[in-house]
Structures are given as C-alpha cells and as structure tokens.
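A.B. asks: Structure incoming, see below.
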Amino acid sequence: MMKRFGKTLLALTLAGSVAGMAQAADNKVLHVYNWSDYIAPDTLEKFTKETGIKVVYDVYDSNEVLEAKLLAGKSGYDVVVPSNSFLAKQIKAGVYQKLDKSKLPNWKNLNKDLMHTLEVSDPGNEHAIPYMWGTIGIGYNPDKVKAAFGDNAPVDSWDLVFKPENIQKLKQCGVSFLDSPTEILPAALHYLGYKPDTDNPKELKAAEELFLKIRPYVTYFHSSKYISDLANGNICVAIGYSGDIYQAKSRAEEAKNKVTVKYNIPKEGAGSFFDMVAIPKDAENTEGALAFVNFLMKPEIMAEITDVVQFPNGNAAATPLVSEAIRNDPGIYPSEEVMKKLYTFPDLPAKTQRAMTRSWTKIKSGK
C-alpha cells in the first residue's frame, strides 16, 4: 500500500540458519508479492538471517492486479497478500494451497476471535492467515482544508466528499480517492443508505450517479500516490487506507515540512478490510513460504511491522508489543463504539463485480 522500498527488493543472504529450517533453506530464494510499503524495513533481512533464504519482494497496489496474476496461473510467487473480500472466490478458483499447520508452530499467536470471523471466507482457516487490517476513511490536511473551506468543514463525515457543494471547495487544494471500485463504491452505497454488498442495479446506479456528480472535483484516483502527496502537501484530502494516511503523517513529521496530516473514520461508518497471507497453488518454494508465514506470526516481528506501517495486526500475542502511541490511537485501533459502525467488504458475485468495474470506468472517465 506504499512505495518506500521500491518495486523490487532483493534481501541479501546473510550467513547462518537455525536448526529446524534446513529443509526450508534447501531452496534459497523466496518470491513474495505484497502491497507496497506494507512491511518493516528490516523484516526481510531478519528472515534471511534466520533461514538463509533470500527474498525477492515485489509490490502491487490493488487486489485486481494480484487477482489477475493469480487467475492467469504461473504467477511466479510463493507468498501473496490478498484482501479477505477477494479470498473466498480465489479459494473456490483453486489458486491457493492448504496450509500445513504442522509447520506453523506460531499459529497459536493468532487472534482466535478474528480467526473465527475469517472462516466466513476461509472455512477452517485452511488457506490463509491474517496479516493486517484497517479502515478506509478520510485523510486530510487541516490547514489546507480550513483555507479552502473555512472553520466548518465536516472532516468527520462522508459529507466532506460526497456533497458536491463541499468537495467543490476542495478542488483547488486537491482530492484523491482509492482506485478500487469494490472498496469505494460500497462507501457511496453505505452513505446513500444501501447495503454495501447490494446487487440491486438501481442502487448501484445511484452510487455511480453520486460519483459522477462529484467527479469534476476529484484530482485523481490512485491507491498509493496519495501517501506522498498528502505528506508533501500536494493534496488536501485523500480517501484511503488508514495506515497509509498515518504513514503520510509520519513522513511529513520526519520531513519537518510544516505539513499536518490527520485521519478520521467517518461518523456514518466505514469499510474495514483484512489482508491475508496465502501460498499460491503453483508456488515453487512451498517450504520456504511456510517458513516465511511462520516467521511473520512471531509476535515481535508482527509488532515491528505494525509500528512501521501503522495498521493493526491479527496477532493477539503481538498487540502488547505494539508501541503504546499506536495501540491507543483510535484511528488505528478503533473504539468498540466505532467498531460497531464498520462494515466488511463483501465477497461480491462476479456479475456484481463486473457491474462495479463498468461503473468505475465510467466514473473515472467522467462520462
């Protein structure tokens, strides 16, 4: 979901490997495909040091890109990170291996309640483990929004971007949306009072029409560019992933560029997503992949990743190790009251997904 480490990162092989990893280390290269900027800077190096396995690490910024590679076959990857809303149909399509839990002793660290919830997409939790989760909400530059809007900008509401008279005021300072129809159109549906997983053509059309009304005031649709643009003050509002916006905030603070970034979960509610770790059916290094999955389930490793990417994780044993500032931030770890207003992204039927994609193409073109 971000771009800090570049398109491809080859983790250098370091000397040594631990006992019990000999079989995994027989195959010395592991190909991992993950969301951009979604791992700690030294995670891969630590894995290589422990196992002797090099990691070739590529990134993407949409589920659609990953799914196209998986369904085409021979993706070339050993580990991938699909969102839960795409997982069920990909499992049905037979693109993933079942996990050999006998080789995953760190499985015990996972959040049991979350694992139960995730069985809706993956019965028996046979194919994937939770990596990170988060929300899709409003990232904004309070100074630029105030300059454009005045003191009464509804920064805690979808009204900020879904009412034409509001978003029109923000055009001069820049507004971006995720380029993800299956995550953003449900936000419009929810705002209009419809179910986010509706397959009603009239309701889907209403969401499309809402976006066409605000389209002239949207600067761009992209699923990662907004991070640097928010951090640098190039845009003033981004509808994006919670952790990405917090990373933009951190980058601005590190740069000391006098840019302030904040994040709100809209009071009407918002979508929540779960990103999973899975092994493709055609993985060439299954043993190395299992070693990597087990490594990610180490509490100290997962806590370090959360501290960097600022998304909450699905590892119960890791939560106490996450920095207090992140654990106590309601934008990252929402309160129970806010959690009740969140919805999960549905596993949409192919017909509905195609309809959303057609609408999205129309919305982006503005026609």
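Placement of Cβ uses the backbone N, Cα and C atoms for every residue, glycine included.
Keep in mind that this is a model prediction, so the values were computed, not measured.
What Swiss-Prot shows for this protein is this:
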- S36, D37, D244, D275: putrescine binding site (BINDING)
- F273 to W: Significant decrease in affinity for putrescine (to KD=0.75 uM) (MUTAGEN)
A.B. asks: Starting from each candidate's C-beta and looking 10 angstroms out, tell me which of the recorded positions D37, D244, F273, D275 has the most other C-beta atoms.
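C.D. replies: Its Cβ has the most other Cβ atoms within 10 Å: D244.
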A.B. asks: Using C-alpha atoms only, work out the spacing between F273 (mutagenesis position) and D244 (putrescine binding site) and round it to an integer in Å.
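C.D. replies: On Cα coordinates alone, these residues lie 13 Å apart.
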A.B. asks: Within 10 Å of the Cβ of S36 (putrescine binding site), how many other Cβ atoms are there?
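C.D. replies: Cβ-Cβ neighbours of S36 (putrescine binding site) within 10 Å number 20.
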